Amino acid sequence: MEKEGLGLEITELRLGLPGRDVAEKMMKKRAFTEMNMTSSGSNSDQCESGVVSSGGDAEKVNDSPAAKSQVVGWPPVCSYRKKNSCKEASTTKVGLGYVKVSMDGVPYLRKMDLGSSQGYDDLAFALDKLFGFRGIGVALKDGDNCEYVTIYEDKDGDWMLAGDVPWGMFLESCKRLRIMKRSDATGFGLQPRGVDE
């Protein structure tokens, strides 16, 4: 099948950058004698200058402007550099993000943005709105007289009472919030209601 007569040069698949026309003589396999002729001269100098000798005549390889300009996406950016460039932007807001919030007796989890709250009072108001329950704000302010207690998991995996540390430290270390019944919250330094020391 002859390609020249059918005009299939445009649709021919080639290995190389798009928009670069390479002489058809260079695309075909070369015979041993042609390889010896090109290697007899300083082949690397001729290739760098764009002059290719084959059989004694010299011809200039055409480089189109598209081939000279940088191809989009080349050179490939290492995934390590991509991840680190994203981390630099996110490290300015350390700890500010969405955390999971669970409540005892509620069969679903919620997520909330801690960065939107300005302090523990705003957090209590947001949690009240989130679960439609009016006891969470009281639990954060006056934990002794409430049925529920708000605890959080810090970076180390320890569960601590919300409100015991300054707000900035809470934002940096909070990974998860849990609103649990006071009777179930053993081991947090809490006593059941009505029990005096």
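Note that Cβ sites are derived from N, Cα and C of the backbone, with glycine treated the same way.
Just so you know, the substitutions we noted aren't modelled in this structure.
The mutagenesis experiment Gly73 to Arg is recorded by Swiss-Prot, whose note states: In msg2-2; gain of function. Affects auxin-related developmental processes.
Swiss-Prot gives this note for the published mutagenesis Pro75 to Leu: In msg2-4; gain of function. Affects auxin-related developmental processes.
Under its mutagenesis entries, Swiss-Prot includes Pro76 to Ser with the note: In msg2-1; gain of function. Affects auxin-related developmental processes.
Quoted from Swiss-Prot, the note attached to the mutagenesis of Pro76 to Leu states: In msg2-3; gain of function. Affects auxin-related developmental processes.
Taking H, G and I as helix, E and B as strand and the rest as coil, DSSP gives the domain 'PB1' (96-184) the counts 34 helix, 25 strand, 30 coil. Taken from Swiss-Prot, the feature domain 'PB1' applies to 96-184.
The average per-residue pLDDT of the prediction over the domain 'PB1' (96-184) is 83, rounded to a whole number.
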